[in-house]
Amino acid sequence: MSIKKDYDVIVVGAGSMGMAAGYYLSKQGVKTLLVDSFHPPHTNGSHHGDTRIIRHAYGEGREYVPFALRAQELWYELEKETHHKIFTKTGVLVFGPKGEAPFVAETMEAAKEHSLDVDLLEGSEINKRWPGVTVPENYNAIFEKNSGVLFSENCIRAYRELAEANGAKVLTYTPVEDFEIAEDFVKIQTAYGSFTASKLIVSMGAWNSKLLSKLNIEIPLQPYRQVVGFFECDEKKYSNTHGYPAFMVEVPTGIYYGFPSFGGCGLKIGYHTYGQKIDPDTINREFGIYPEDEGNIRKFLETYMPGATGELKSGDVCMYTKTPDEHFVIDLHPQFSNVAIAAGFSGHGFKFSSVVGETLSQLAVTGKTEHDISIFSINRPALKQKETI
């Protein structure tokens, strides 16, 4: 194959974060090469399954709110630039038992601190407003009106098309075999030969856990197998067209998340947990191989959304890549300021991929970013742990 060998920036891993970075680099006229082991968007990483929730009031920590709001701005901008559908404002409903749901409580505090437009609801109000939901009286909720659903594969598809239109090159089905780094020079080795640049962005998803060591970086990253299911439901209660929102629910058995039915696809639901530890190269991608793949989420639906317990229409398997504290890693390499790292998004990263891409592009071009990414430092104490939970 014939492809130029020297670039300003090479992006290794052209999934959620990397493809966004490639777009923002190419938009500035930066000569960019994106290299991926597959053909993004694809079904081998953490971005497939059609949809992802974007929340602004953030139960994982109110420090994320400005990052989430900037991500939303960028998603709106992307939608203006492409013919692909990027975002639908469904609203996001977060609920759980009052006084026993710290995720819900932090979501409410984040909304209050940042003056977000939300409704606070009691159990009976939840049941009345959304007849598809059945919750006890002692539950409360926060409904965030301006949040909603991102169409994840479309997001990556749009970023790729726009980046390529700007002159970026995307090299697919090309695993990176090795890296060579100096202060103002990087080289990657692939089956198609070597490629060089002055800057490098590494965003390899679950494969960060295996390959960052080649860059002399040791971060405790653990990939996990994650599943979602699509269930037949009462479309008049659970469809987007009838006003059903995306949701996050914290109950005694854990945290669940889901989406309204779009175009009859069924209600989509997942159990936000860290299940089987896996190797991304050998993960079993067959939904239903474990009884709990369907069992856990069906049991939740039977209790809280009984009109969505029809036949399983389909199921998907993807991956979470967890850090010990479940916060991201977005930073420069400790020894080489010409290398930026994005890793460990711990099952809640996709919504931020627009702003992460912007941040990575800024780090690559100027060595700094306008965004506060101190919580994502590669040098934070939590990353000194040898084992993940």
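Cβ atoms are placed via backbone N, Cα and C, with glycine included.
Original residues only.
In the three-state DSSP classification, Ala20 (FAD binding site) falls within a helix. Shown in sequence order, Cys155, Tyr159, Ser353, Ser354, Val356, Gly357, Glu358, Leu360 are the residues of the chain, 6+ apart in sequence, with a C-beta less than 8 angstroms from the C-beta of Ala20 (FAD binding site). Annotated FAD binding site per Swiss-Prot: 8-38, in sequence order, evidence recorded as sequence analysis.
According to Swiss-Prot, the mutagenesis experiment Ala14 to Ile or Val carries this note: Decrease in activity. Cβ neighbours of Ala14 (mutagenesis position) (same chain, under 8 Å, six or more residues apart in sequence): Gly22, Leu34, Val35, Asp36, Pro40, Arg160, Val170, Thr172. Taken residue by residue with DSSP, Ala14 (mutagenesis position) is part of neither helix nor strand, so it is coil.
Mutagenesis annotation in Swiss-Prot: Ala14 to Asp or Lys, described as Loss of activity; the structure shown retains the original residue.
Among the mutagenesis results in Swiss-Prot, Ser16 to Pro has the note: Weak activity. Loss of activity; when associated with G-17. The residue drawn here is the original one. The Cβ neighbour count for Ser16 (mutagenesis position), using a 10 Å radius and every protein chain shown, is 30.
Among the mutagenesis results in Swiss-Prot, Gly18 to Ala has the note: Weak activity. The residue drawn here is the original one.
For Asp36 to Glu, Swiss-Prot lists a mutagenesis experiment annotated as follows: Almost no change in activity. A sphere of 10 angstroms centred on the C-beta of Asp36 (mutagenesis position) encloses 27 other C-beta atoms. Classification of Asp36 (mutagenesis position) by DSSP places it in coil, neither helical nor stranded.
For the mutagenesis result Asp36 to Asn, the note given in Swiss-Prot is 100-fold decrease in activity.
For the published mutagenesis Cys265 to Ala or Asp, Swiss-Prot gives the following note: Decrease in activity. Stabilizes SoxA against chemicals and metal ions. Take the CB of Cys265 (mutagenesis position) and look out to 10 A: across all protein chains shown you find 19 other CB atoms. Secondary structure at Cys265 (mutagenesis position), as computed by DSSP, is coil.
According to Swiss-Prot, the mutagenesis experiment Cys265 to Arg or Ser carries the following note: Almost no change in activity. Stabilizes SoxA against chemicals and metal ions.
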Whole-number Å value for how far Cys265 (mutagenesis position) lies from Val12 (FAD binding site) (Cα to Cα): 34
Cβ neighbour count within 10 Å of Asp8 (FAD binding site): 16
Listed binding-site residues (Tyr24, Thr32), ranked by Cβ neighbours within 10 Å, top entry: Thr32
Shortest C-alpha distance to Asp8 (FAD binding site) - which of the mutagenesis positions Ser16, Gly18, Cys265: Gly18
From mutagenesis positions Ser16, Gly18, Cys265, the one whose Cα lies nearest Gln28 (FAD binding site): Gly18
